[in-house]
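Asker: My structure is below; once you've seen it, I'll send some questions.
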Amino acid sequence: MEKNLPDIFFFPNCVNVFSYKYSQDEFSNMSKTERDSFSLAVFPVIKHRWHNAHVVKHKGIYKVSTEARGKKVSPPSLGKPAHINLTAKQYIYSEHTISFECYSFLKCITNTEINSFDEYILRGLLEAGNSLQIFSNSVGKRTDTIGVLGNKYPFSKIPLASLTPKAQREIFSAWISHRPVVLTGGTGVGKTSQVPKLLLWFNYLFGGFSTLDKITNFHERPVILSLPRIALVRLHSNTILKSLGFKVLDGSPISLRYGSIPEELINKQPKKYGIVFSTHKLSLTKLFSYGTLIIDEVHEHDQIGDIIIAVARKHHTKIDSMFLMTATLEDDRERLKVFLPNPAFIHIPGDTLFKISEVFIHNKINPSSRMAYIEEEKRNLVTAIQMYTPPDGSSGIVFVASVAQCHEYKSYLEKRLPYDMYIIHGKVLDIDEILEKVYSSPNVSIIISTPYLESSVTIRNVTHIYDMGKVFVPAPFGGSQEFISKSMRDQRKGRVGRVNPGTYVYFYDLSYMKSIQRIDSEFLHNYILYANKFNLTLPEDLFIIPTNLDILWRTKEYIDSFDISTETWNKLLSNYYMKMIEYAKLYVLSPILAEELDNFERTGELTSIVREAILSLNLRIKILNFKHKDDDTYIHFCKILFGVYNGTNATIYYHRPLTGYMNMISDTIFVPVDNN
């Protein structure tokens with residue numbers, strides 16, 4: 001469907017687009033093209049104003065029940081009006097008088113082509129649209145946006161590139177075409193903060209109709225923005241809630257979905273046309289109940305995110321529109337061209353608002369000498385922070401590979417630098433409190449972080465990035481540190497230059513960068529289980545295909561050996577984390593055990609019942625050797641004796657030396673097997 005967005009339906013960015021009510025005199029002075037723009041108002045008016053409305057007679061004049069109170073009456077016969085009263089907004093016949101809006105209400109019936117609308121219908125649609133506050137203009141003021149979506153406060157002023165008229169037209173044309181859309185944008189253009197809001201607006205106006213060429217029945221469904229982490233769900237939903245003029249969730253178009261969500265973050269009066277911010281896992285549970293699907297952070301290749309893309313592509317007729325948003329297409333453009341059916345690529349150009357200077361600090365040690373490389377890196381980092389120091393009251397972010405390195409580098413820096421030091425990563429619970437300290441401190445703050453800060457939280461006062469160029473890539477029963485990809489570098493660099501000029505200091509040779517194929521270092525059971533649930537053909541229906549297909553087929557055989565029906569697996573997928581696939585054998589035993597095991601997965605509380613149940617699975621690990629690490633830690637070199645990765649080597653830390661065997665309770669809890 002080729003449709004251009006008329007100017008009168010732009011979302012009010014409160015910079016050069018404002019909410020506006022048009023007068024009948026203005027309509028009279030418009031060109032035919034401008035007048036015809038109002039024909040599209042029939043769709044939001046039918047949904048939000050005329051749904052369940054009827055004709056009444058009010059003070060002798062026929063009106064719509066949404067205009068005035070009155071007794072329900074049979075509609076009058078309509079021919080060409082004898083007279084038009086622009087001031088009273090009424091059509092006058094010899095026997096009766098009818099409001100502009102009521103005339104349009106009676107004329108706009110199912111299957112009517114919108115290009116057949118005459119001036120009389122368009123004038124009524126103008127009045128109905130004014131009542132809904134759906135129109136916009138290049139003149140106005142912020143306060144005119146109060147009430148547009150039921151909001152008590154005005155929309156935020158947004159000068160970002162994604163809400164310019166040009167970008168709005170391009171995004172609308174892609175959305176209404178029903179083609180899959182891949183959207184990229186420069187740093188700070190508002191991909192995540194504004195594009196979902198724009199798609200919410202389009203959904204409010206036109207969502208649910210199969211065509212915008214004629215009047216049809218509609219099936220209203222919300223938009224969903226699917227995100228890889230709870231922190232992102234909370235951050236972006238709050239940003240958009242406030243920018244739309246709301247202070248509370250209830251009754252707003254914003255809803256949140258993630259596991260163990262607190263009561264106060266549940267919208268008890270959601271809008272059918274609204275937008276749901278959800279973690280990937282919960283998005284999958286009701287994927288086809290949404291009209292527009294937005295998948296963010298595609299470049300991260302979160303496992304469930306990649307599965308959503310595969311499912312949406314397989315069942316694209318069940319979704320009206322799909323948007324994939326990514327920081328960069330460096331690694332994925334060619335695959336997306338082949339994988340998606342006739343995709344549209346949209347790039348919103350934009351650079352950081354302020355200049356970013358780059359500084360390279362050379363490490364003279366080869367990375368193959370891991371410990372020596374890291375020691376040299378830490379020395380270089382101290383020198384770099386001394387030479388390139390954030391101003392007082394500002395902050396710098398040090399990107400390291402892992403949580404353990406956060407603590408290692410913080411301890412090292414604290415002994416050598418006089419600045420405030422903080423750690424932020426995905427497992428830190430009091431991030432808001434830490435940021436309050438960072439923002440209120442008159443001193444320099446240095447934040448040591450994992451890749452979590454690439455996108456999860458925006459630090460307002462950051463001026464410097466110190467990038468070690470590493471990421472920890474988890475693997476079954478282990479993992480490894482790898483150099484980052486270009487997309488990760490771009491994300492890290494883009495943390496500065498938004499509010500002030502920034503400096504990006506990097507400590508790695510650019511030739512070390514490489515694409516990271518995460519699927520080759522993941523447990524693959526989710527791909528099997530969701531493929532069964534959504535009838536995907538493996539491996540060709542997967543967005544990213546594993547390099548070693550033998551592991552995929554071994555995983556399938558292992559899952560089949562559990563002797564659990566597809567229907568039961570689907571229930572387990574919808575209700576439980578199953579951080580270890582073997583837990584499925586316990587979830588099906590009894591509701592009481594399932595409840596306690598679920599609580600363990602969510603909170604870490606290990607009851608004796610759950611402990612004994614997991615031990616009964618005999619998830620055994622053989623200890624090959626050990627060595628002393630420090631006062632209370634021993635490194636054990638082991639071999640996995642169960643599951644798909646039977647025979648895989650693993651390294652496990654324990655507070656005393658062990659021999660023989662241990663049983664696995666979770667990825668962090670191990671129980672020695674009694675040798676007696």
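For all residues, glycine too, the Cβ spot is worked out from N, Cα and C.
In this structure the noted substitutions are not present, so the sites keep their original residues.
Pulled these from Swiss-Prot:
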type: BINDING; residues: G185, G186, T187, G188, V189, G190, K191, T192; note: ATP binding site
type: DOMAIN; residues: 172-347; note: domain 'Helicase ATP-binding'
type: DOMAIN; residues: 366-535; note: domain 'Helicase C-terminal'
type: MUTAGEN; residues: K191 to A; note: Inactivates ATPase and helicase activities
type: MUTAGEN; residues: R229 to A; note: Inactivates ATPase and helicase activities
type: MUTAGEN; residues: D296 to A; note: Strongly reduces NTPase and helicase activities
type: MUTAGEN; residues: E297 to A; note: Strongly reduces NTPase and helicase activities
type: MUTAGEN; residues: T326 to A; note: Defect in RNA unwinding
type: MUTAGEN; residues: T328 to A; note: Defect in RNA unwinding
type: MUTAGEN; residues: Q491 to A; note: Defect in ATP hydrolysis and RNA unwinding
type: MUTAGEN; residues: G494 to A; note: Defect in ATP hydrolysis and RNA unwinding
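Please go over these features one by one and say how buried each is and what sits next to it.
Answerer: In this view, G188 (ATP binding site) is surrounded by 19 other Cβ atoms within 10 Å of its Cβ, with every protein chain counted.
Classification of K191 (mutagenesis position) by DSSP places it within a helix.
All chains included, 18 other C-beta atoms sit within 10 angstroms of the C-beta of R229 (mutagenesis position).
In the three-state DSSP assignment, the secondary structure recorded for D296 (mutagenesis position) is coil. Note on D296 (mutagenesis position): other Cβ atoms within 10 Å of its Cβ, all shown chains, come to 27.
Counting only same-chain residues at least 6 apart in sequence, those with a Cβ under 8 Å from the Cβ of E297 (mutagenesis position) are L227, P228, L232, G305, M325, T326, A327, S455.
DSSP gives T326 (mutagenesis position) a coil state; it is part of no helix or strand. Counting every protein chain shown, the number of other Cβ atoms lying within 10 Å of the Cβ of T326 (mutagenesis position) is 22.
Note: T328 (mutagenesis position) has non-local neighbours T184, H299, K486, S487, D490, i.e. same-chain residues 6+ apart with C-beta under 8 A of its own C-beta.
Residues near Q491 (mutagenesis position) in space but far in sequence (CB under 8 A, at least 6 apart, same chain), listed by position: H299, A327, E454, S455.
According to DSSP, G494 (mutagenesis position) sits in a coil region rather than a helix or strand.
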Asker: Using a 10 Å radius around its CB, how many other CB atoms surround V189 (ATP binding site)?
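Answerer: Taking all protein chains shown, V189 (ATP binding site) has 23 Cβ neighbours within 10 Å.
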Asker: Would you mind giving the whole-number mean pLDDT across the domain 'Helicase ATP-binding' (172-347)?
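Answerer: Residues in the domain 'Helicase ATP-binding' (172-347) carry a mean pLDDT of 93 in this prediction.
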Asker: On a simple 10 Å Cβ count over all chains shown, which one of the binding-site residues G186, G190 is most densely packed?
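Answerer: Answer by Cβ density within 10 Å: G190.
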Asker: Are there recorded positions among G185, R229, G494 that sit within 10 Å of K191 (mutagenesis position), Cα to Cα? If so, list them; otherwise say none.
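Answerer: If one measures from the Cα of K191 (mutagenesis position), the recorded positions that come within 10 Å are G185.
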Asker: Reported as an integer number of Å, what is the Cα distance between G185 (ATP binding site) and R229 (mutagenesis position)?
Answerer: 21
Asker: Tell me which of the mutagenesis positions R229, D296, G494 ends up closest to V189 (ATP binding site) in space, Cα to Cα.
Answerer: G494
